[in-house]
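Here is the structure we will look at.
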Amino acid sequence: MEYGKCRGIERGMGRRDFLKAATLLGATAAGAGMLAGCAPKSASEAQAQTAPAATGGLDPADVDWKYETDVVIVGSGSGGTCAAIEAAEAGADVVVFEKDKAMYGGNSALCGGYMLAAGWSTQEEITGYAGDTGEAFANQMLRWSQGLGNQDMIREACLRSGEAVDWMMDTGRTYEGASPLPPVWSCGDTEADVVPRSVYNHNAYGATEGHMATLKKRAESLSNIEIEMGCEVAHILKNAEGSVIGVQLADGSFAKARKGVVMACASVDNNLEMSKDLGLMQNVWGLTLEGAGLLAPGNPDMDSNTGDGVRMLREIGAELCMQQAVCMNDSIYVGGISDWGMSEILGKDVNIHDSSNIDAILVDKTGRRFCQDDAEWGYVMHECAQAAWKQGFTPDDPTTGYIFYVYDATGAPFFEMKGHTPDTCDTTFSADSVDGLAEFIGCDPTALASEVERWNSFCEAGLDADFGRRANMAPIATPPFYCDVVRPGPMGTFAGAKSNVEAEIIGLDGNPIPRLYGAGCIIGGNVSGAFYFGCGWSITNTVVWGREAGRNVAALEPWE
């Protein structure tokens, strides 16, 4: 693999400052180039060069191609790298353009490298659980989707998930265990759905040792993959027949793709204005609170993920597929994993990463609980966002979006471990009585006290009659009492192109756009619903659909 570098966006710019500069809806070609820090020859020249791209009338013979290759891949994350590997191993020459100057792999390099899967070859060996199937996995995920997204793609991702984990192991990745996803009772889960599918290796994660490092090493072994860092793609190019023939970079140069283009960039993660325009309510809530200083350490996301891919896809007439789901957790890890009784079910201890839910309840600004707060964390964070909007959240006043943990002295050590104390954190408050917390929350003291009393009665009975919570049924009864604001940490949205099980991107006419494929979060709306499906779902889909896109684009005959 060869590396190059062209001018691109500088890392390290503050997110809020960057967002002000990076609202790309309706941006001209010149504007896109300037925002990226690239240098077209002139504004008028850049506009003239790129006008045919948007109308689909570009003549390849009239273009001065700086790059000529078989396959262009936009984005170096897991989806893009999997596509590059498959295309290169099929004999295609590949160029990967990465917007960031320094970080290869995007969000995939920052995540824990979990994969969510069923039926991989070592599942029984490392978990003690036998007989899991992709079909059982698919049935649960389809229920969780609630009919949203592409049902065929969700099912197919689950059916291929075990193969995807095995492929990663063949590539050099190792796994040490797997955790079950906490069930979501409102989506029809039962104890039979508590299966260890979230596979991990906590001794090898991140950019240097984990999932992305494994893929990067394999890509580097292939001489027909070229990586261009700091090269922002600004436009997708189509010819007069409507086929994709390449891309234009933000510096005004052009890259020919003789076989096709794979869009594998992120979604609108850190673009607040675009999130508002697209109605991505959970992301708007998360970005607003994060922008107000309620940061959630440990929930990384690339500042350069600002919706470029969505803008480019709209330019060429791609159909969009957007879901409310956001890969988002908070600094306390609400909805954390426990073994959910699996040791008892199997009659032996199982190798499960246990980070079980905390001794706290979640309440809104009325002082009332609103969800099953021990469910899978993607579901819980979605419910927090929904509760915030229902209570009158407006982005102009972040405090209107506050959701609160309520706990007592028994639960305090866990929060202290996370750095949340009244002395060190201005969103943590303590009082000698539950009534005293109401002033900080801004609710009726009687309502809050009644809710805590009701919760305590559920703990005594061993049954949460309101929402079915089962983990950490601990009463809130030992003073001092605490409340703490939830700090949402957005890590990735799922708004982008509509696609199919061949990883082809669909146009507004309902047909695949010739020679255009997608993988990663830019096609994540197809495999998502109202809430994120849990640790490893994104990475599994990047592997499944990245490989599919790479194989299929490499199999095409060149257009010249």
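Any Cβ shown, glycine's included, is placed from N, Cα and C.
This is the original sequence, none of the listed changes applied.
Residues within less than 8 Å, Cβ to Cβ, of Cys82 (mutagenesis position) and separated from it by at least 6 positions along the same chain comprise Leu215, Ala519, Thr542, Val543, Gly546, Arg547, Gly550. The mutagenesis experiment Cys82 to Ala is recorded by Swiss-Prot, whose note states: Decrease in catalytic activity. Still binds a [4Fe-4S] cluster.
Taken residue by residue with DSSP, Cys158 (mutagenesis position) is part of a helix. Annotation of the mutagenesis experiment Cys158 to Ala in Swiss-Prot: Decrease in catalytic activity. Still binds a [4Fe-4S] cluster.
One mutagenesis experiment catalogued in Swiss-Prot, Cys187 to Ala, is accompanied by this note: Decrease in catalytic activity. Still binds a [4Fe-4S] cluster. Annotation note: Cys187 (mutagenesis position) sits in a helical segment as assigned by DSSP.
According to Swiss-Prot, the mutagenesis experiment Tyr532 to Phe carries the following note: No effect on catalytic activity. Counting only same-chain residues six or more apart in sequence, the Cβ atoms lying under 8 angstroms from the Cβ of Tyr532 (mutagenesis position) belong to Ala325, Val326, Cys327, Met328, Trp377, Gly378, Tyr379, Met381, His382, Phe494, Ser538.
For the mutagenesis of Gly536 to Ala, Swiss-Prot gives this note: Decrease in catalytic activity. The structure shown keeps the original residue. Listed in sequence order, the residues of the same chain lying 6 or more apart from Gly536 (mutagenesis position) and placing their CB within less than 8 Å of its CB are Tyr114, Met115, Leu116, Ala117, Arg197, Ser198, Val199, Tyr200. Under the three-state DSSP scheme, Gly536 (mutagenesis position) falls in the coil class.
Mapped onto three states, the DSSP output places Cys82 (mutagenesis position) in helix.
Ranking the mutagenesis positions Cys158, Cys187 by how many other Cβ atoms lie within 10 angstroms of each Cβ puts Cys187 at the bottom.
The two recorded residues Cys187 (mutagenesis position) and Cys158 (mutagenesis position) have their Cα atoms spaced 17 Å from each other.
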